[in-house]
Amino acid sequence: MVRSYYPSECHADYFDFERIEALKPAIEACGISTLSQSPMLGFHKQMDNRIKLLEEILSFRMQGVEFDNGDMYVDGHKAASDVRDEFVSVTEKLMDELAQCYNVLPQLDINNTIDHRPEGDEKWFLENEKTVTQFCRKLAAERPLKDIRDEYNYPKKKGIKDECSRLLEASTMKSRRGFAIQRLMNAMRQAHADGWFIVFDTLTLADDRLEAFYDNPNALRDYFRDIGRMVLAAEGRKANDSHADCYQYFCVPEYGTANGRLHFHAVHFMRTLPTGSVDPNFGRRVRNRRQLNSLQNTWPYGYSMPIAVRYTQDAFSRSGWLWPVDAKGEPLKATSYMAVGFYVAKYVNKKSDMDLAAKGLGAKEWNNSLKTKLSLLPKKLFRIRMSRNFGMKMLTMTNLSTECLIQLTKLGYDATPFNQILKQNAKREMRLRLGKVTVADVLAAQPVTTNLLKFMRASIKMIGVSNLQSFIASMTQKLTLSDISDESKNYLDKAGITTACLRIKSKWTAGGK
């Protein structure tokens with residue numbers, strides 16, 4: 001009906017099959033979701049999904065509905081005039097939305113490259129005050145598919161909860177947690193290499209500030225933005241400058257195991273310490289202080305405890321800060337600079353916290369004196385927060401072959417503890433290289449996708465529940481160092497991210513949190 005603008009069997013003569021076959025490995029490794037970040041392909045996918053949903057809703061609404069001489073009949077029964085009028089009004093609006101999407105299609109030339117930003121022809125500009133690119137972006141932002149479902153009362157069907165869905169959900173959550181931890185550990189590694197200051201902080205919520213915190217949906221964003229501006233000020237830069245190059249953060253929510261009290265663990269990475277940051281042990285006979293006074297009063301919703309992360313040859317030591325001692329006056333035990341990363345990572349992996357987070361506030365577990373107040377507050381799910389592109393920095397891949405990039409998307413954890421970061425960076429590099437491929441070629445070369453949940457449910461009948469997890473794992477075998485090319489091995493060695501290399505580095509660097 002409207003899918004004719006996509007390649008199909010009737011277009012087969014227009015495609016160079018050798019070229020399409022050559023593209024398939026890179027497109028499969030990169031993935032359509034990554035490639036859809038390119039403007040032209042992204043807009044095609046956006047419009048396709050929007051049209052499919054609107055057509056589906058229209059078809060659903062018209063089931064059993066007939067019109068005769070201005071009267072409406074539903075399953076043979078005549079509808080009241082007010083019901084008919086409302087139905088017609090809503091249906092007309094639905095069809096207007098469809099027509100709007102149909103008007104965009106002629107502006108999306110599938111023979112153009114996927115990185116092209118469509119502007120529109122003369123007719124488009126006569127009818128619209130913005131380019132096709134601006135129109136599509138505004139439509140996606142102001143009219144998401146969820147809003148369409150809500151307005152037309154067409155919710156998504158709830159999935160069946162069974163052993164397969166639970167296994168898949170657990171596997172997805174495990175992968176997400178693993179990716180977050182990899183980004184944290186890579187950021188620690190990079191901060192050490194670049195000589196940045198690392199500060200660990202715990203943010204609590206005071207009883208009298210709970211309501212203010214929950215009333216402000218941007219409380220955490222504003223806090224980290226303020227810290228970023230403090231770093232900018234210390235570098236003599238404007239407050240409205242981007243602080244991405246001088247400040248980053250990683251924040252994990254935790255619900256206390258005793259009574260479910262919400263607090264946050266944050267790691268700040270700063271190229272320059274905020275103005276007024278001085279060694280808390282300067283002039284003291286017992287050097288047992290670790291907190292940064294310059295950051296102590298920046299959290300407006302409770303108590304914070306910003307502590308300098310110390311290790312041999314850290315940025316604090318190079319700035320002349322004294323090495324702190326413990327309560328007994330003994331120098332702090334030296335451990336790897338990665339220790340703080342592992343310390344924060346345990347909160348990412350803490351399953352009891354994930355269970356409480358799924359309930360929202362964990363209000364029932366919070367102490368009894370606050371139960372009434374909490375019942376008046378909106379339920380809210382707090383997730384791990386981090387700076388944009390946090391921990392994603394890797395050695396450039398611009399000179400690597402496509403074959404090498406494909407291998408980097410398939411590496412296992414045994415080859416490098418940063419395999420998921422490598423995968424995303426390799427996919428991004430491939431997306432840039434595929435930018436000059438046409439939309440038609442990408443759509444023709446895209447692999448046939450398998451519904452993993454349906455496949456698992458079909459497989460369970462043959463292999464049984466007990467063997468399902470290992471069977472699924474065997475389907476996604478990862479490459480080891482012995483499986484990859486010399487080019488890929490050389491890249492890992494040069495980047496210093498092989499498991500062996502990272503073990504050596506952890507021995508080189510002493511320190512403690």
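A Cβ is built for glycine as well, from the same backbone N, Cα and C atoms used for every other residue.
Quick caveat, the model's predicted, so the values are computed rather than measured.
For the published mutagenesis TYR343 to Phe, Swiss-Prot gives the following note: Completely abolishes phage viability. What Swiss-Prot records for TYR343, TYR347 is active site, O-(5'-phospho-DNA)-tyrosine intermediate, and it gives experimental evidence as the kind of evidence. What Swiss-Prot notes for the published mutagenesis of TYR347 to Phe is this: Completely abolishes phage viability.
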Other CB atoms, at most 10 A from the CB of TYR347 (mutagenesis position): 14
TYR343 (mutagenesis position), number of other Cβ atoms within 10 Å: 15
Secondary structure at TYR347 (mutagenesis position), reduced by DSSP to three states: helix
